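**Student:** If you look up Swiss-Prot, you'll see ASP136, GLU140 marked as Mg(2+) 2 binding site, on the strength of a curator's inference. According to Swiss-Prot, the feature Mg(2+) 1 binding site maps to ASP136, GLU140. Residues or ranges marked as Mg(2+) 3 binding site by Swiss-Prot on the basis of a curator's inference: HIS284, GLY288, ASP292. As a published mutagenesis entry, GLU140 to Asp appears in Swiss-Prot alongside the note: Impairs the sesquiterpene synthse activity. In Swiss-Prot, a mutagenesis experiment is listed as ILE240 to Tyr, annotated with the note Strongly reduces the sesquiterpene synthase activity. Mutagenesis annotation in Swiss-Prot: HIS284 to Asn, described as Reduces the sesquiterpene synthase activity; the structure shown retains the original residue. A mutagenesis experiment is reported in Swiss-Prot for this position, ASP292 to Glu, and the note states: Strongly reduces the sesquiterpene synthase activity.
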Amino acid sequence: MAQQMSPGQHGSECIHDNAQSHLPPYVDCDSAGFRNNRSNLTLKFSSDFEKAQKAMEFCSDVCAVYFPADLDVVFNSEIENELAVDICEWRFFPCFSESLKRLAISMSRLSSLQIDLSYERRTLLHHHLVWIFLMDEVCERLPLLGLHDTMERKYLENLKNITMDLPIEDLNQYKGICPDDLLQVALDVQRILAEDLMPLKRALLEESHVQKCSETLCLFFDNQYEEGKIFFKRPTTHQIMSTRGYTIGTNMVFLLFLQTPMVDLYNADDPGLVQLSILVALFHDFIGLQKDLDSLKQDCDGSVGLNLVRVSMQESGHDEKEALQTVVRRLNSYCHGLEFFMSAYTPLCKQLYQEILKFVFALYDYHLLGATESSNSRYGWHRVSDYKA
């Protein structure tokens with residue numbers, strides 16, 4: 001397990017003028033940024049919308065993300081470390097590949113976000129985050145094997161039935177057709193949902209909350225199937241967008257950390273929540289572009305052709321840097337606009353969106369830093385503290 005790092009290991013940190021601000025130290029820090037192993041582009045964060053937008057006008061090698069100043073994105077290192085220990089003792093942990101084990105440990109950071117949530121609820125959230133990566137691996141590989149309309153359909157139907165406590169079909173009928181390792185992953189995914197996630201939800205959440213979780217998860221499965229149909233069809237941005245707000249999976253994560261009053265307001269088809277999920281998808285595709293391009297060459301993941309940044313490059317004729325800056329400008333404009341419109345919401349609705357937006361930016365942080373503020377090597381980005389504009 002990664003050990004907690006001391007502040008000195010990151011070099012000099014920026015101190016915010018507002019002592020009450022709980023912005024991550026890389027926000028509004030002129031000397032801090034992130035670079036990818038495969039590019040000289042620098043990613044920076046600013047709580048000043050105009051400054052972020054202008055930074056990209058003056059420098060083609062910078063992407064400046066707007067980070068709203070009133071978001072409390074803080075993580076609890078004690079909880080993070082405890083979750084990291086506990087996930088290693090989870091009975092399903094031995095089922096994971098070495099890379100997924102490392103990912104599971106790093107996700108303890110995301111599950112330690114400073115919010116009003118019991119440790120048991122955090123454990124459920126942590127298990128779900130790990131499970132969704134395992135579940136998605138099956139959906140990414142089956143279309144490459146020509147099994148989308150057969151085994152994948154049955155796999156997703158089984159998962160839906162598990163959420164509704166209905167019988168499932170035995171996937172072993174595909175033994176000899178599907179590689180043994182992938183078949184075992186699919187079986188493990190079903191077991192974790194049936195034996196761990198659903199029992200935890202029923203034990204920790206109110207019945208109406210569990211019902212919303214199941215409905216949202218089934219919507220996710222339905223869109224996963226629809227998305228699999230276009231893996232090899234050179235889809236347009238508009239075709240991808242019709243499912244991506246659901247298949248990015250964040251609506252389910254939102255539900256797992258919300259408290260009852262806000263859960264009552266939650267609607268998986270709420271256009272605003274779908275847009276926030278697209279926000280996550282755009283940043284995910286931004287941060288994962290190089291990884292997806294590598295996977296495309298290796299032909300090991302059918303979903304990489306759906307990367308919205310890559311598709312926008314094909315449609316617009318932009319080079320990589322232009323496409324990345326365009327995506328970031330879109331992210332910034334949406335967030336800035338949302339802040340304005342939220343002022344007209346009811347207090348509870350505003351709180352719902354504020355909490356979800358906080359988690360969106362916690363995801364940004366996780367994608368870049370991973371566990372204990374180190375570096376999330378999954379996407380090839382690393383922190384640089386000596387950047388000069």
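Each Cβ is built from the backbone N, Cα and C atoms, and glycine gets one as well.
Could you give the neighbours, burial and distances for every feature on this list?
**Tutor:** Annotation note: ASP136 (Mg(2+) 2 binding site) sits in a helical segment as assigned by DSSP.
The number of other CB atoms found within 10 A of the CB of HIS284 (mutagenesis position), across every protein chain shown, is 21.
Sequence-distant neighbours of ILE240 (mutagenesis position) (same chain, 6+ residues apart, CB-CB distance under 8 A): GLU227, ILE230, LEU306, LEU308, VAL311.
DSSP assigns HIS284 (mutagenesis position) to a helix.
ASP292 (mutagenesis position) falls within a helical segment according to DSSP.
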**Student:** What is the number of other Cβ atoms found within 10 Å of the Cβ of ASP136 (Mg(2+) 2 binding site)?
**Tutor:** 17
**Student:** Within 10 Å of the Cβ of GLY288 (Mg(2+) 3 binding site), how many other Cβ atoms are there?
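**Tutor:** Excluding its own Cβ, GLY288 (Mg(2+) 3 binding site) sees 20 Cβ atoms within 10 Å.
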**Student:** Note the Cβ centroid of HIS284, GLY288, ASP292, the recorded Mg(2+) 3 site, then list each other residue of that chain whose Cβ lies within 8 Å of it, in sequence.
**Tutor:** ASP285, PHE286, ILE287, LEU289, LYS291, VAL304, ASN307, VAL309, TYR379
**Student:** Measuring CA to CA, name the entry from the recorded positions HIS284, GLY288, ASP292 that ends up nearest GLU140 (mutagenesis position).
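**Tutor:** Checking each of HIS284, GLY288, ASP292 against GLU140 (mutagenesis position), the shortest Cα distance is to ASP292.
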**Student:** Could you state the CA-to-CA distance between HIS284 (mutagenesis position) and ASP292 (mutagenesis position) to the nearest Å?
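**Tutor:** Checking the Cα atoms of HIS284 (mutagenesis position) and ASP292 (mutagenesis position) gives a distance of 11 Å.
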